[in-house]
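Presented below is the structure to which this report refers.
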Amino acid sequence: MKAQKGFTLIELMIVVAIIGILAAIAIPQYQNYVARSEGASALATINPLKTTVEESLSRGIAGSKIKIGTTASTATETYVGVEPDANKLGVIAVAIEDSGAGDITFTFQTGTSSPKNATKVITLNRTADGVWACKSTQDPMFTPKGCDN
């Protein structure tokens, strides 16, 4: 009788089935991880802009003169120090009223962010009293810590 050299067809089919089951579990979990990390990245991108807004308002610069961009600031106009497309996942916008109330938003773009985040928005909202709140239109599972839905 000859010694066996290799695997039988059934053994190979079992290995392929096991790999398929593991992939069916791992791929959705990885996609969820990516969506959560994108939310955290977006918030980390816009969170430092609060400091620039607060400094500008405390120097007496009107809220409507606080703009997005990296142009040098002047005595009457402040640029927050980032371009609208600073993060490849989406677009940043700053809209502050003269009262000091306003929003810093991050809008996820379709095609560059996870499909689970596409067109979702993270907003840092400032009241005229200087209180900041974070809101998100993301699924609660993907919303960064410190943000509400």
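Cβ coordinates come from backbone N, Cα and C, glycine included.
Long-range neighbours of GLU11 (mutagenesis position) (same chain, six or more residues apart, CB within less than 8 Å of its CB): none. According to DSSP, GLU11 (mutagenesis position) sits within a helical segment. Among the mutagenesis entries in Swiss-Prot is GLU11 to Ala, noted as: Decrease in methylation of F-7 and loss of pili assembly.
Taking a C-beta cut-off of under 8 angstroms and a sequence separation of 6 or more, LYS65 (mutagenesis position) has the following same-chain neighbours: SER56, THR76, GLU77, THR78. LYS65 to Ala appears in Swiss-Prot as a mutagenesis experiment; the accompanying note says: No effect on pilin-pilin interaction because the twitching motility is unaffected, but weaker Mat-pilin interaction and less detached pili during PP7 infection.
Here Swiss-Prot describes TYR79 to Ala as a published mutagenesis experiment; the accompanying note says: No effect on pilin-pilin interaction because the twitching motility is unaffected, but weaker Mat-pilin interaction. For TYR79 (mutagenesis position), the count of additional Cβ atoms within 10 Å of its Cβ stands at 19 [all protein chains shown]. The secondary structure of TYR79 (mutagenesis position), as reduced to three states from DSSP, is extended strand.
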